[in-house]
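Annotated features, as they stand in Swiss-Prot:
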| type | residues | note |
| --- | --- | --- |
| DOMAIN | 8-74 | domain 'Ubiquitin-like' |
| MUTAGEN | Cys114 to Ser | Loss of prenylation and membrane localization |
Amino acid sequence: MAEVHNQLEIKFRLTDGSDIGPKAFPDATTVSALKETVISEWPREKENGPKTVKEVKLISAGKVLENSKTVKDYRSPVSNLAGAVTTMHVIIQAPVTEKEKKPKGDPKMNKCVCSVM
């Protein structure tokens, strides 16, 4: 029975409303490992699946989860109820390329000046 309290049932809600899981994860599981699970279990029929952990953001209880933290760090009192499943929202962000990082056009062209007379 002690094992139940050391695990958390998590389902991952994708942007289209479909889910991955639920699946049990030990309290010591890092957020980075959760993201690896999302990548490995991403539905094959869905386009634009994530390729790396950096492309995946997990949100739980309104907080963006940090890769280095564990499931235990984000556990809520509600998750201790029998049969409780925690839903984490999955956001995919495409990696930013070097071309996108560079500002477009001449920086002087984007200035705005106001004068009151």
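From the backbone N, Cα and C atoms, a Cβ is placed for every residue, glycine too.
Close to Cys114 (mutagenesis position) in the fold, though at least 6 residues off in sequence, lies no residue with a CB less than 8 Å from its CB. The residues of the domain 'Ubiquitin-like' (8-74), classed with DSSP into helix (H, G, I), strand (E, B) and coil, number 16 helix, 23 strand, 28 coil. Following the DSSP three-state reduction, the secondary structure of Cys114 (mutagenesis position) is coil.
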